[in-house]
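**Q** Here's a structure for you.
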Amino acid sequence: MKKYIISLIVFLSFYAQADLTDFRVATWNLQGASATTESKWNINVRQLISGENAVDILAVQEAGSPPSTAVDTGTLIPSPGIPVRELIWNLSTNSRPQQVYIYFSAVDALGGRVNLALVSNRRADEVFVLSPVRQGGRPLLGIRIGNDAFFTAHAIAMRNNDAPALVEEVYNFFRDSRDPVHQALNWMILGDFNREPADLEMNLTVPVRRASEIISPAAATQTSQRTLDYAVAGNSVAFRPSPLQAGIVYGARRTQISSDHFPVGVSRR
């Protein structure tokens, strides 16, 4: 009985403190990193994560290779056969450093383009790697910052689209956890879902729909004039809608280099 009470207290205290609105986040399908010059990382990604309007966390799909100036911390990250690295990237000078952390998953062992990454201005308290939900699919890479978890996702395109299954996977991961702290976490999946928001919502199971919300911009996020890039926020056991909104990050859009996706930001209304 005492153990149950302690667990309940921990659960409630984490739930009370958690708030996704404390973060400014964004997602962008980079469509590769312009490997020889890394220009997309050094120009466009840098623009999103530095300066006055910098986001706290950036989810990247088709991340190519990490910037060569990023330094591997050597941290061993347990994962289900999917290599994940933690790197520190100094955006400024050695005398006045401005460091961010890159969590990089080399999903594409051949071409190297279709990799996943999360960039955070804080070091992650924990890293999550969830296996692909379908043959030929990609894993989910996530980090925990305090009481909130953020994932980068890249769903399969066309007929074999696995976007609903990816959302279900995150929901089940936290719902079924034996750790009350994990159960209480708010979570957000950011990425290229390769599916319109309304279509995704229709294909989620009822429990997942009740425990989550889709936060999407009222504009196309790809040159195809489709809205494919957005966020799904939820809590697997104690969901409350958040005052969050999504929109195209137009500053980065104007200077982006050869990606057919636009960066999408999510922040408090």
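Glycine is treated like the rest: Cβ placed from N, Cα and C.
Among the mutagenesis entries in Swiss-Prot is HIS154 to Ala, noted as: When the mutant protein is introduced in HeLa cells, it does not result in cell cycle arrest. Devoid of DNA-nicking/DNase activity. Under its mutagenesis annotations, Swiss-Prot gives ASP229 to Ala the following note: Loss of DNase activity, no cellular distension, no G2/M cell cycle arrest. ASP260 to Arg appears in Swiss-Prot as a published mutagenesis result, with the remark: Loss of DNase activity, no cellular distension, no G2/M cell cycle arrest. In Swiss-Prot, a mutagenesis experiment is listed as HIS261 to Ala, annotated with the note Loss of DNase activity, no cellular distension, no G2/M cell cycle arrest.
Give me the lay of the land around each of these features.
**A** Of all Cβ atoms in the protein chains displayed, 28 besides its own lie within 10 Å of the Cβ of HIS154 (mutagenesis position).
The Cβ of ASP229 (mutagenesis position) has 27 neighbouring Cβ atoms from other residues within 10 Å, across all protein chains displayed.
Proximity of ASP260 (mutagenesis position) to non-local residues of its own chain (separation of 6 or more, Cβ distance below 8 Å) is seen for GLN31, GLN222, THR223, SER224, given in sequence order.
Within the same chain, the residues at least 6 positions away from HIS261 (mutagenesis position) whose Cβ sits under 8 Å from its Cβ are TRP28, ASN29, GLN31, ASP192, THR221, GLN222, THR223, LEU228, ASP229, listed in sequence order.
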**Q** Reduced to three states, what secondary structure does DSSP give HIS261 (mutagenesis position)?
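**A** Once the DSSP labels are grouped into three classes, HIS261 (mutagenesis position) ends up as strand.
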